[in-house]
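Quick look at what Swiss-Prot annotates:
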MUTAGEN   ASP146 to Leu  Abolishes catalytic activity
ACT_SITE  ASP146  active site, nucleophile
MUTAGEN   GLU297 to Leu  Abolishes catalytic activity
ACT_SITE  GLU297  active site, nucleophile
MUTAGEN   HIS382 to Asp  Abolishes catalytic activity
ACT_SITE  HIS382  active site
Amino acid sequence: MYNPVDAVLTKIITNYGIDSFTLRYAICLLGSFPLNAILKRIPEKRIGLKCCFIISMSMFYLFGVLNLVSGFRTLFISTMFTYLISRFYRSKFMPHLNFMFVMGHLAINHIHAQFLNEQTQTTVDITSSQMVLAMKLTSFAWSYYDGSCTSESDFKDLTEHQKSRAVRGHPPLLKFLAYAFFYSTLLTGPSFDYADFDSWLNCEMFRDLPESKKPMRRHHPGERRQIPKNGKLALWKVVQGLAWMILSTLGMKHFPVKYVLDKDGFPTRSFIFRIHYLFLLGFIHRFKYYAAWTISEGSCILCGLGYNGYDSKTQKIRWDRVRNIDIWTVETAQNTREMLEAWNMNTNKWLKYSVYLRVTKKGKKPGFRSTLFTFLTSAFWHGTRPGYYLTFATGALYQTCGKIYRRNFRPIFLREDGVTPLPSKKIYDLVGIYAIKLAFGYMVQPFIILDLKPSLMVWGSVYFYVHIIVAFSFFLFRGPYAKQVTEFFKSKQPKEIFIRKQKKLEKDISASSPNLGGILKAKIEHEKGKTAEEEEMNLGIPPIELEKWDNAKEDWEDFCKDYKEWRNKNGLEIEEENLSKAFERFKQEFSNAASGSGERVRKMSFSGYSPKPISKKEE
């Protein structure tokens, strides 16, 4: 089928020698800015018109600019599955089944892209868009389940985050398609929750903004637009993104990846040169992500989706709702956790709220099961190439190693209160930043190269030095001499020295005054209770905490017990009945629409739908 837009772009690519992938993606990323200038001026109450505009522009991107008919089919299949199963399947397993289908569909396309799809200069892979969509669809299923399929008593037990993201009624099909195919984030993200999208679409998120901050309508005197002006900030994001894009192109030209694969050239250079060359490769490879995420964030800011509240004290507007990268923190982070929290931030949130906390049994803290599922989901979501798994597995070990060093070294450079830094902490911070950059430059090489043998060859060219350091650290702090090593570092920590002196003093007082000793004993017991840290997910790459993996057997026994209990309650038969009812509801709604007037068809597609809470029988 003839595509006039593709024909023009192909001619430009041929005549000027421009890279097809770069040109088409640049048009989609930068083209969203003039489109958003139009979108934000559509009257607030014309929700249907906004949705039609969003979907139309996405279709123009997919069919016209990218020439991805099969790509649209891929995205549409996942989107409609989530829409239909969440609308008709009333079961506590609905979010789980949706997650399995969406991630399974993504896995099939990852495998197809790796083994069967022949990439040419005129084709663009759709899996990156599907990765963004997978986050949207799986989080929507959980949000809808929380808001519409739980009883009032169960809703009260949800966390504040779950309550704030809960979707009370099933959205109209048009609005859901606009959410799934939002053109500004279609290709590179960031992902965002349906609750945020709906609040933006209805302009409810701007309710806290003073009227004086809302611009006047040019053609309607006396009326104000809900979305505040933000053109300068959006333009600044574009400038930053273009700068990162240029730096990425120049960097890859002067520091090519193929040089580290040169068996005759790269290994002959000094070890110091090699480890710093790997650092530069990792640094330059991040530029393209900085470019894409910064530009897409600017696009979301321009249309108003990036609005995150008004600060009445500073009288400034926050525009970081969909922020996906904190570049400064990534490049100056003093520890692994800090760096990972600032990288791909919305994916981190998705892993935490849609995987890590969801697989945790109610009433228990996250443990082995949560860590394992999050690790596998994070790696599998990226793809099936061996390089991803090498990077994630090494990263997990390195993050654990980093926590060990931070726990033992950092307190040495803090005063007795454990907070105020000593003058020498600046040296600790600089060494930490330098070590993290070198380590990440080493770890991300398989992520860049992707294939197994070349990745191992590059690591071998620097003698697997990060792996050796990690292994030695585990031996030192987890091996037979762990107690002595830990005790040595504690003896150098000002806070620990102060605590030991304090305890000795309290012990002496307790011996001389029994009554006062009882009070001091109660105080010590109280402080022990306060030191227990809340179980938190390590964003990005879950660490391999060996002591926490000891409860794997307990988790497995709990799972077997739950499954046996579910089976004894005829769980399989109940779910078969739920699926049958879902199909009957589906047929009933469409048969009613087909036999009714055009208004009934319109109502089916454009009105909300909210089922009753799931009954005990349906569970």
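Just so it is clear, glycine is given a Cβ too, placed from its N, Cα and C backbone atoms.
Original residues throughout; no substitutions modelled.
Since this is a predicted model, take the numbers as computed values, not measurements.
Each of the mutagenesis positions ASP146, GLU297 was scored by the other Cβ atoms within 10 Å of its Cβ; the lowest score goes to ASP146. Taking only the Cα positions, the spacing between GLU297 (mutagenesis position) and ASP146 (mutagenesis position) is 28 angstrom.
Residue environment of HIS382 (mutagenesis position) contains 18 other Cβ atoms, counted within 10 Å of its Cβ in all protein chains.
Counting only the Cα atoms, the space from HIS382 (mutagenesis position) to ASP146 (mutagenesis position) is about 27 angstrom. When secondary structure is read from DSSP and collapsed to three states, ASP146 (mutagenesis position) falls in the helix class.
In the three-state DSSP reading, GLU297 (mutagenesis position) counts as helix.
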